[in-house]
Amino acid sequence: MTQTPDREKALELAVAQIEKSYGKGSVMRLGDEARQPISVIPTGSIALDVALGIGGLPRGRVIEIYGPESSGKTTVALHAVANAQAAGGVAAFIDAEHALDPDYAKKLGVDTDSLLVSQPDTGEQALEIADMLIRSGALDIVVIDSVAALVPRAELEGEMGDSHVGLQARLMSQALRKMTGALNNSGTTAIFINQLRDKIGVMFGSPETTTGGKALKFYASVRMDVRRVETLKDGTNAVGNRTRVKVVKNKCLAEGTRIFDPVTGTTHRIEDVVDGRKPIHVVAAAKDGTLHARPVVSWFDQGTRDVIGLRIAGGAIVWATPDHKVLTEYGWRAAGELRKGDRVAQPRRFDGFGDSAPIPADHARLLGYLIGDGRDGWVGGKTPINFINVQRALIDDVTRIAATLGCAAHPQGRISLAIAHRPGERNGVADLCQQAGIYGKLAWEKTIPNWFFEPDIAADIVGNLLFGLFESDGWVSREQTGALRVGYTTTSEQLAHQIHWLLLRFGVGSTVRDYDPTQKRPSIVNGRRIQSKRQVFEVRISGMDNVTAFAESVPMWGPRGAALIQAIPEATQGRRRGSQATYLAAEMTDAVLNYLDERGVTAQEAAAMIGVASGDPRGGMKQVLGASRLRRDRVQALADALDDKFLHDMLAEELRYSVIREVLPTRRARTFDLEVEELHTLVAEGVVVHNCSPPFKQAEFDILYGKGISREGSLIDMGVDQGLIRKSGAWFTYEGEQLGQGKENARNFLVENADVADEIEKKIKEKLGIGAVVTDDPSNDGVLPAPVDF
């Protein structure tokens with residue numbers, strides 16, 4: 001809506017008043033000026049510059065470098081100082097450890113004559129000096145070495161053994177609050193070198209932690225974990241170290257986020273996992289869209305932060321920091337960028353089956369009955385196990401199975417069955433319940449034993465368990481559209497999520513939501529009213545593709561199964577809306593259509609191969625395979641007819657894409673990080689997200705004794721990785737010119753031929769798109785630099 005002249009004038013007056021009070025540029029329209037690339041300070045290693053993503057350390061930001069002793073932390077910081085000075089900048093070094101070696105710094109390229117050095121007496125003095133230098137606006141980079149040496153004045157003036165709990169953490173928090181604004185305004189980069197300490201009593205995971213509290217983790221735009229990997233040798237002489245730097249950033253999930261462990265079948269809340277440092281497994285997504293179980297290897301409590309909520313179709317809500325990456329049908333996007341109507345990735349299928357049978361199928365079915373409608377005896381076995389159900393077919397089935405386990409079933413009225421062992425025989429039903437962990441448990445405490453989540457369990461074992469559950473507390477209903485729904489209702493939250501994940505093994509999609517027992521379902525085909533004073537959870541299967549898959553996967557001879565089978569033919573007549581699992585990701589549409597065009601497959605040919613399920617070929621190939629998105633069943637039929645590997649690879653993706661119904665307002669919450677081994681993703685609240693610590697980018701380079709980071713060695717490593725330098729045996733070759741035999745000789749060649757080294761560096765940066773040059777008029781080519789996420 002266009003603003004009226006009076007409102008525009010009022011806004012101009014307000015902006016003028018703000019600029020008068022706080023300076024020009026305090027308020028601006030984002031479209032008034034072109035966005036400039038982030039200015040950076042090179043680190044001296046092209047590999048590390050690439051890992052940072054923008055060609056170096058960002059100016060105007062806080063950087064934390066931490067790691068074990070003698071790992072190369074100070075060397076990395078001094079190289080940044082040398083590069084800042086080489087560009088004409090001014091550098092300062094706050095030597096709180098009183099351990100700076102001027103000769104070593106000079107060998108790394110630092111201009112020690114112009115370097116500002118301070119060796120403060122207390123932590124307050126060090127941070128105050130740094131703050132004053134930053135606020136001068138004349139400084140390009142300042143290094144504080146180290147956080148552990150920033151000892152508060154009160155501790156220095158006290159006696160040995162005095163306790164000063166949290167004093168240094170409060171000092172760091174206050175200093176960073178003051179400094180961050182000044183750093184941004186002056187464009188100064190502040191590097192804090194930090195040390196590692198070990199937490200006492202840690203049983204699982206790494207006990208390592210950094211000093212100075214948690215404030216630095218939050219204020220740091222970039223955190224770098226420096227580790228020495230191996231010793232470099234020239235013959236038998238050690239000449240340096242191979243160093244690995246992991247670039248760490250903080251993106252987090254909020255407390256309350258539920259994470260499923262596919263190994264134990266247990267759903268955990270993320271705060272319980274982190275606080276207890278539980279060595280759980282999670283479901284993680286690979287780049288090809290397949291799902292795998294992977295262990296959690298690190299746990300991080302990231303404090304209280306702003307989080308936003310994404311309400312997904314089906315009821316799931318994910319709360320995450322706005323910069324946390326979520327997998328969408330167009331790739332990874334920050335949670336804060338997502339809007340209502342966008343689609344996010346959820347599991348479509350997971351794990352599959354083998355041929356293992358930990359218990360017979362009849363026993364699995366009995367467990368399903370007893371989890372749903374059983375009231376198990378108390379420990380001691382004197383109280384019989386009761387099965388309460390009105391269906392005669394189920395009562396007869398329980399009676400028959402109990403007889404094979406040394407038990408007799410005695411009717412207790414019309415709907416109850418008491419199961420007790422026969423004289424002289426062992427109570428096999430009680431043994432089965434105890435083995436499964438449900439003996440003596442109340443309804444809301446019951447769960448499915450972890451054997452059912454073994455990767456090689458047979459499908460009929462799981463199918464019979466689900467049969468027993470479905471026939472006890474399940475239901476079938478009809479929507480207003482005529483489509484069917486199937487579900488299961490329970491007071492056990494763990495049980496509801498376990499059923500959801502077992503259904504995914506059959507490729508049956510479902511949702512878990514809170515259920516209000518006072519609500520009336522649209523039209524019950526077969527089921528019963530739920531009455532409970534406790535919280536109730538519902539597993540709901542929607543979409544005729546999922547309902548049909550459920551009917552094909554689980555035995556259907558019971559009363560509810562028979563009702564479902566009878567209702568399916570009518571429900572599948574005409575056009576019925578399927579679930580989101582029916583469709584491929586929108587990102588795949590062009591790839592599939594272009595491939596078929598290149599292969600020479602016409603719309604008419606594709607329609608003939610697909611058959612009656614095909615779309616109208618007069619609308620082209622896209623209409624044949626779907627409409628706005630391609631239908632999985634049609635692409636599957638075409639892939640089978642063509643026996644085409646490319647199409648089968650596309651269909652191997654185990655994800656579906658569900659729409660975001662609502663973006664919830666920001667709130668404050670505790671947030672947590674996990675590090676997931678290898679794949680660096682996980683399924684949280686049923687949505688695929690980056691593991692809270694996103695895939696760490698790593699860089700490896702050589703630090704030579706007395707020389708520092710080997711720029712030339714890093715260029716050789718990156719050149720080989722990017723295909724610019726060819727390695728054949730021990731020889732390194734660049735554009736037909738031999739650099740030398742062995743890395744040391746190739747390194748010496750680049751030292752002596754700086755123009756070749758510069759050319760290789762330029763080509764690496766151009767290929768990877770880093771190291772943008774700031775121009776006077778960035779709009780000359782009509783393209784603005786991409787924003788950089790820190």
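Placement of Cβ uses the backbone N, Cα and C atoms for every residue, glycine included.
In this structure the noted substitutions are not present, so the sites keep their original residues.
Under the heading ATP binding site, Swiss-Prot lists Gly67, Pro68, Glu69, Ser70, Ser71, Gly72, Lys73, Thr74, citing similarity to another entry as support. The Cβ of Thr74 (ATP binding site) lies under 8 Å from the Cβ of Asp145, Ile193, each of which sits 6+ residues away along the same chain.
Long-range C-beta contacts of Arg305 (variant position), restricted to its own chain and to partners at least six residues apart, with a cutoff below 8 Å, comprise Phe218, Cys252, Thr321, Arg668, Ala669, Thr671. The natural variant Arg305 to Gln is recorded by Swiss-Prot, whose note states: In strain: Canetti and SO93.
The domain 'DOD-type homing endonuclease' (366-508) scores a mean pLDDT of 90 in the predicted structure. What Swiss-Prot lists as domain 'DOD-type homing endonuclease' is 366-508.
Among the sequence features in Swiss-Prot, the natural variant Ala430 to Leu is noted as follows: In strain: Canetti and SO93. The Cβ neighbour count for Ala430 (variant position), using a 10 Å radius and every protein chain shown, is 25.
It is 55 Å from the Cα atom of Pro68 (ATP binding site) to that of Ala430 (variant position).
For the domain 'DOD-type homing endonuclease' (366-508), DSSP puts the residue distribution at 64 helix, 32 strand, 47 coil. Around Ser70 (ATP binding site), the C-beta neighbours below 8 angstroms that are at least 6 residues distant in the chain are Arg228.
Long-range C-beta contacts of Gly72 (ATP binding site), restricted to its own chain and to partners at least six residues apart, with a cutoff below 8 Å, comprise Val226, Arg228, Asn241, Thr243, Ile703. Take the binding-site residues Gly67, Pro68: by the count of other Cβ atoms within 10 Å of each Cβ, the lowest one is Pro68. Fewest other C-beta atoms within 10 Å: among the binding-site residues Glu69, Ser71, Lys73, that description fits Glu69. Ala430 (variant position) has Gly67 as its nearest neighbour among the binding-site residues Gly67, Glu69, Ser71, Lys73, going by CA to CA distance.
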